[in-house]
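To start, the structure under review is shown below, and the notes come after it.
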Amino acid sequence: MAVATSVATPVPTPAYSAGRAPAKEKKIYLPDTLAEWPWPRAINPHYAEAKEESQAWAASFNAFSPKAQHAFNRCDFNLLASLAYPLATKHGCRSGCDLMNLFFVIDEYSDIAPVEEVRQQKDIVMDALRNPHKPRPEGEWVGGEVARQFWALTITNASAQSQKHFIETFDEYLDSVVQQAEDRSESRIRDIQSYIDVRRNTIGAKPSFALLELDMDLPDEVLAHPTIQSLSLATIDMLCLGNDIVSYNLEQARGDASHNIITIVMNELNLDVNGAMRWVGDFHKQLEKQFFEAFNNLPKWGNAELDAQIAVYCDGLGNWVRANDQWSFESERYFGARGLEIMETKTLAMMPIQRTEALGPQLVDDSIL
């Protein structure tokens with residue numbers, strides 16, 4: 001489900017001019033981005049069963065140390081999938097869980113790997129996805145087998161169109177992961193617009209949206225329609241902003257916040273952390289308007305079945321925004337055991353920098369680096 005880069009999301013005019021704060025800022029105030037978002041929390045009824053299966057499956061690869069695997073499990077990426085695909089079948093829910101686990105295996109390994117190694121990881125994963133029934137070479141990086149098994153199970157009950165869209169967009173996602181590694185190796189901090197252009201792919205939203213259409217047959221021209229494109233792009237950008245807002249504190253503590261909109265805005269507009277948070281909150285409001293302008297004017301194709309599928313698909317995009325936000329606070333990924341409290345107060349303490357080169361998520365101050 002490729003989203004054309006010709007559909008532009010305007011970057012808002014700077015509204016804040018406060019100078020950069022001292023390096024050790026006491027409190028971070030999160031913007032309440034979804035205060036008026038109409039999609040309520042919904043969860044797939046197969047969550048518990050799919051989580052048990054997918055968590056055991058992910059652990060079976062021994063991709064992380066036991067300590068890191070424990071922290072990984074506390075992130076509960078299966079919850080994210082079950083919130084994101086509340087209407088999916090048991091098979092669809094399991095595929096969603098497996099995909100989220102695959103994403104984070106790729107993320108954790110690529111975050112600490114040199115650029116050339118990340119390129120090799122990309123080639124391994126794409127070869128596995130394109131050849132899901134071909135055994136992986138002995139001694140190969142574990143991500144190849146994780147990807148192969150995920151896709152071999154998923155395609156047993158997936159339409160040809162959804163498979164096509166997934167492969168295309170996962171390739172784009174991995175290209176952006178390589179680009180992120182290049183930026184990191186060069187200590188490059190992008191400007192706002194070029195960062196957004198890259199972040200739209202590193203978030204992994206496009207292949208995630210392909211799982212919304214596993215039981216649909218959406219033609220390419222439907223997904224390429226300007227209104228659907230605008231809707232998809234607004235959704236992706238809201239997911240990017242939402243994720244960067246909640247992950248910033250941990251990323252800056254890890255010394256790896258260069259690929260985060262908060263850092264980008266602070267650097268370009270000379271704002272402190274909370275000035276950047278407010279700026280991003282205002283940007284999010286613009287994206288909400290873009291989303292609803294498209295959502296309330298969906299095209300009709302004169303085919304009742306296709307129109308119904310489009311309606312369900314687009315409703316799924318709106319739900320994805322809520323799902324990502326809920327998971328961010330309900331899991332222990334970003335806020336440890338204090339997620340629900342922080343969801344209410346929107347306030348947290350700035351963590352001190354605690355760099356780690358260890359592979360996999362690490363427990364620090366009851367949160368997960």
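Note that Cβ sites are derived from N, Cα and C of the backbone, with glycine treated the same way.
Substituted residues are absent from this model; it holds the original ones throughout.
As annotated by Swiss-Prot, Mg(2+) 2 binding site applies to D107. According to its DSSP assignment, D107 (Mg(2+) 2 binding site) is helical.
Under the heading Mg(2+) 1 binding site, Swiss-Prot lists D107. Note: D107 (Mg(2+) 2 binding site) has non-local neighbours V177, i.e. same-chain residues 6+ apart with C-beta under 8 A of its own C-beta.
Counting Cβ atoms from all protein chains shown, S247 (Mg(2+) 3 binding site) has 19 others lying within 10 Å of its own Cβ. As annotated by Swiss-Prot, Mg(2+) 3 binding site applies to N243, S247, E251, with the evidence given as similarity to another entry.
Within 10 Å of the Cβ of Y334 ((2E,6E)-farnesyl diphosphate binding site) there are 23 other Cβ atoms, across all protein chains. Y334 ((2E,6E)-farnesyl diphosphate binding site) falls outside any helix or strand according to DSSP and counts as coil. Per Swiss-Prot, (2E,6E)-farnesyl diphosphate binding site is recorded for R333, Y334.
The annotation that Swiss-Prot gives for the mutagenesis experiment E53 to A reads: Does not affect cyclization in the presence of Mg(2+) or Ca(2+), but impairs the activity in the presence of Ni(2+) or Co(2+). Around the Cβ of E53 (mutagenesis position), 17 further Cβ atoms fall within 10 Å across all displayed protein chains.
Quoted from Swiss-Prot for the published mutagenesis D111 to A: Does not drastically affect cyclization in the presence of Mg(2+), but impairs the activity in the presence of Ca(2+). Note: D111 (mutagenesis position) has non-local neighbours D256, i.e. same-chain residues 6+ apart with C-beta under 8 A of its own C-beta.
Sequence-distant neighbours of E116 (mutagenesis position) (same chain, 6+ apart, CB under 8 A from its CB) do not exist here. E116 to A appears in Swiss-Prot as a mutagenesis experiment; the accompanying note says: Does not drastically affect cyclization in the presence of Mg(2+) or Co(2+), but severely affects the activity in the presence of Ca(2+) and Ni(2+).
E117 to A appears in Swiss-Prot as a mutagenesis experiment; the accompanying note says: Does not drastically affect cyclization in the presence of Mg(2+) or Co(2+), but severely affects the activity in the presence of Ca(2+) and Ni(2+). Under the three-state DSSP scheme, E117 (mutagenesis position) falls in the helix class. Less than 8 angstroms from the CB of E117 (mutagenesis position) sits no same-chain residue that is six or more residues away.
Listed in sequence order, the residues of the same chain lying 6 or more apart from E182 (mutagenesis position) and placing their CB within less than 8 Å of its CB are V115, R188. What Swiss-Prot notes for the published mutagenesis of E182 to A is this: Does not drastically affect cyclization in the presence of Mg(2+), but severely affects the activity in the presence of Ca(2+), Ni(2+) or Co(2+).
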Task: Check: same-chain CB within 8 A of Mg(2+) 3 site center, minus N243, S247, E251 - done: D244, I245, V246, Y248, L250, A257, N260, Y334
- [ ] Would you mind reading off the Cα separation of S247 (Mg(2+) 3 binding site) from E53 (mutagenesis position), to the nearest angstrom?
- [x] 27
TODO: Report, as a single number, how many Cβ atoms besides its own are within 10 Å of the Cβ of R333 ((2E,6E)-farnesyl diphosphate binding site).
DONE: 25
Open item on the list: Tell me the Cα distance separating E251 (Mg(2+) 3 binding site) from Y334 ((2E,6E)-farnesyl diphosphate binding site), rounded to the nearest angstrom.
Closed with: 10
TODO: Measure the Cβ-based neighbour count of E251 (Mg(2+) 3 binding site), defined as the other Cβ atoms within 10 Å of its Cβ.
DONE: 20
